[in-house]
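K.L.:
Sending over a structure as structure tokens; questions will come in a sec.
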Amino acid sequence: MNRGHRHGASSGCLGTMEVKSKFGAEFRRFSLERSKPGKFEEFYGLLQHVHKIPNVDVLVGYADIHGDLLPINNDDNYHKAVSTANPLLRIFIQKKEEADYSAFGTDTLIRKKNMLSNVLRPDNHRKKPHIVISMPQDFRPVSSIIDVDILPETHRRVRLYKYGTEKPLGFYIRDGSSVRVTPHGLEKVPGIFISRLVPGGLAQSTGLLAVNDEVLEVNGIEVSGKSLDQVTDMMIANSRNLIITVRPANQRNNVVRNSRTSGSSSQSTDNSLLGFPQQVEASFEPEDQDSDEDDIIIEDSGEPQQIPKATPAQSLESLTQIELSFESGQNGFSPPQDTSLVPVPGSLDTELESRAPDQKLLEEDGTIITL
């Protein structure tokens with residue numbers, strides 16, 4: 001009688017949500033304002049107070065409408081739990097040192113005899129679950145590869161998510177030049193390249209960007225014909241959600257796709273012949289290590305700081321390496337075994353060398369910028 005009266009009162013008041021929590025063999029019932037549920041820390045303290053366990057670290061879970069037992073450990077999933085309560089919010093509490101993390105997941109409340117029974121009727125003699133290091137408290141993606149189906153195999157489009165943290169994007173860019181092989185011959189064009197990655201930065205942690213990758217687009221805008229300062233401003237303006245299209249210097253890590261059919265999400269039709277002119281492009285990598293003395297470093301504030309430039313002991317001539325090799329059956333670029341080095345016009349010395357396949361040269365001109 002009392003239970004029916006309490007249920008009728010709770011259903012009659014639209015702004016009140018009834019909560020039924022279980023800890024061990026104890027059940028507690030209380031009400032919350034649905035429109036003002038508060039924060040998770042407040043709800044966590046309320047559960048400790050109701051069950052009289054103020055100094056016990058517990059793991060909180062709730063039953064959703066799909067029969068899943070899901071954790072509550074931050075404000076987002078706490079508000080999600082409140083929104084799905086119809087009309088009762090069922091809470092399950094476990095001690096962290098005795099928690100069964102395998103009980104969380106899809107259809108866990110439907111499989112009552114195996115999963116949920118371990119939570120409702122804990123047995124000290126049952127087999128202990130495997131040790132779990134921790135459960136994620138607040139996790140978000142940091143990077144992703146997008147538009148795989150519409151880009152050539154030699155290109156990669158990377159999205160970096162910053163989420164307002166103080167962690168920098170963490171890569172340096174510089175201007176340089178690359179040589180494109182077109183039906184009209186060799187064409188040398190300026191380009192923007194990644195010169196180095198900051199250790200511990202966002203770009204290095206993703207593993208999707210590397211030194212000497214050529215930057216082709218920034219958030220859908222081509223960088224061709226733009227200066228280094230303009231590209232830097234574009235990246236700073238979109239640093240919160242940066243989408244950068246690059247031509248990786250190491251083409252071996254690219255996804256190999258079938259040129260005729262698309263077998264799965266990782267294999268898709270090669271559209272390089274449809275949407276892009278057929279051409280082979282060779283990038284140039286630095287013959288010598290970059291000097292930190294002539295770098296322009298730009299942080300998130302966007303204010304450049306010029307580092308004093310040291311006078312070089314001698315002037316080194318840049319050499320342009322042209323690699324022309326096609327792999328049979330693939331529309332891409334592969335480094336040959338022997339490569340001739342063509343001197344840049346205006347250089348004093350002409351030098352021909354044989355380089356290993358993994359070694360490339362890059363023309364080093366311009367300043368270097370970090371985001």
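Note that Cβ sites are derived from N, Cα and C of the backbone, with glycine treated the same way.
Original residues fill every noted site, and no substitution is shown.
So Swiss-Prot has the following annotated:
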- 16-96: domain 'PB1' (DOMAIN)
- 133-150: domain 'Pseudo-CRIB' (DOMAIN)
- 157-250: domain 'PDZ' (DOMAIN)
- Pro136 to Ala: Abolishes interaction with RHOQ, but not the interaction with CDC42; when associated with A-139 (MUTAGEN)
- Phe139 to Ala: Abolishes interaction with RHOQ, but not the interaction with CDC42; when associated with A-136 (MUTAGEN)
- Met235 to Trp: Prevents interaction with PALS1 (MUTAGEN)
K.L.:
Let me know the model's mean pLDDT on the domain 'PB1' (16-96).
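P.N.:
Its mean pLDDT is 88.
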K.L.:
Run through the Cβ atoms and count how many others sit within 10 Å of the one on Met235 (mutagenesis position).
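P.N.:
By my count, 23.
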